[in-house]
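What Swiss-Prot records for this protein:
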type	residues	note
VARIANT	PRO147 to Arg	In haplotype T3B
DOMAIN	211-299	domain 'Ig-like C1-type'
VARIANT	GLU365 to Asp	In haplotype T3B
VARIANT	PRO381 to His	In haplotype T3B
Amino acid sequence: MRMGTPVPGTLLILLAASQGQTQTCPGSHSLRYFYTALSRPAISEPWYIAVGYLDDTQFVRFNSSGETATYKLSAPWVEQEGPEYWARETEIVTSNAQFFRENLQTMLDYYNLSQNGSHTIQVMYGCEVEFFGSLFRAYEQHGYDGPDYIALNEDLKTWTAADTAAEITRSKWEQAGYTELRRTYLEGPCKDSLLRYLENRKKTQECTDPPKTHVTHHPRPEGYVTLRCWALRFYPADITLTWQLNGEELIQDTELVETRPAGDGTFQKWAAVVVPLGKEQKYTCHVYHEGLPEPLTLRWEPPQTSMPNRTTVRALLGAMIILGFMSGSVMMWMRKNNGGNGDDNTAAYQNEREHLSLDPRAESEALGVEAGMKDLPSAPPLVS
């Protein structure tokens, strides 16, 4: 096999950049929704929040507390959907709030709990696409009072139930055909909506992907370690990584590699320094990229006991709820085809609601945001 002439790194960057410009935006992308319903003895009506995220940016939020309800679009590109679209979405998400209230009561019955405590229902669902628009993965998870309740497995055909109460829900969902409805949505309208939202966003703002960053620790002989600061999956390619000690840049002591294409339209880079063992916390890595709202400062963090994946998700969702209650923003799926199929979506929504509401208290346990999605029917029924 003949070896060709090596391609310069700068040329690889130019080729990758030109390829990325033909896409909606380089890298993988996600559309995620979160629902939260909270009941407390001190409030007459449960607090209900629905939030939608495109990648890591919130674009829509619904907040219902008592008799008041607010619906906020928080990204300029969302307005391209038109007033009729969002009026319909407001109606849907308002209806979902009632389903959550009913499910909070149903869960009290399932677990034989009193009305005097505080209880929370959460749902998170969404989908992700890769560089070329193919579905990467989809998911749906439900939780009650913190722990997992039921979660859709990776095959999108079966559920994992956490306890006997969740087993009842799983059985009724399977009998009602709900599993197939969710899989169809996640593989179709969710992905289609994600791609359309990305295209709308591209029309109103320059495409940037902020770097995913972390610091790794590599022991060396004679009491030294190498600290390597990584920046991954960022776009465009221009980025600056520096190491500092006590606020002073270590220009001469930093090993810096050339920015490299990652193969999916994004880029990667790292910078490393050799430091004395035990002095790692004195060194900071600084990352500058136009996709970041402000420069990042990182240190090497000693490893801690890792949590199981779903526990991590629960912790993240819990943190998002607190942020939502305190500052009006919560954290991180769905969307719909281009074209005039709004009526079809509304019909599908009504059909699924009727199909799944087997019990008056049957619909929606969740923190899976549906705000702003005509393609998604009602919130997933937690119990039925």
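Including glycine, each Cβ sits where the backbone N, Cα and C put it.
This prediction places the mean pLDDT of the domain 'Ig-like C1-type' (211-299) at 93. The number of other CB atoms found within 10 A of the CB of PRO147 (variant position), across every protein chain shown, is 11. The secondary structure of PRO147 (variant position), as reduced to three states from DSSP, is coil rather than helix or strand.
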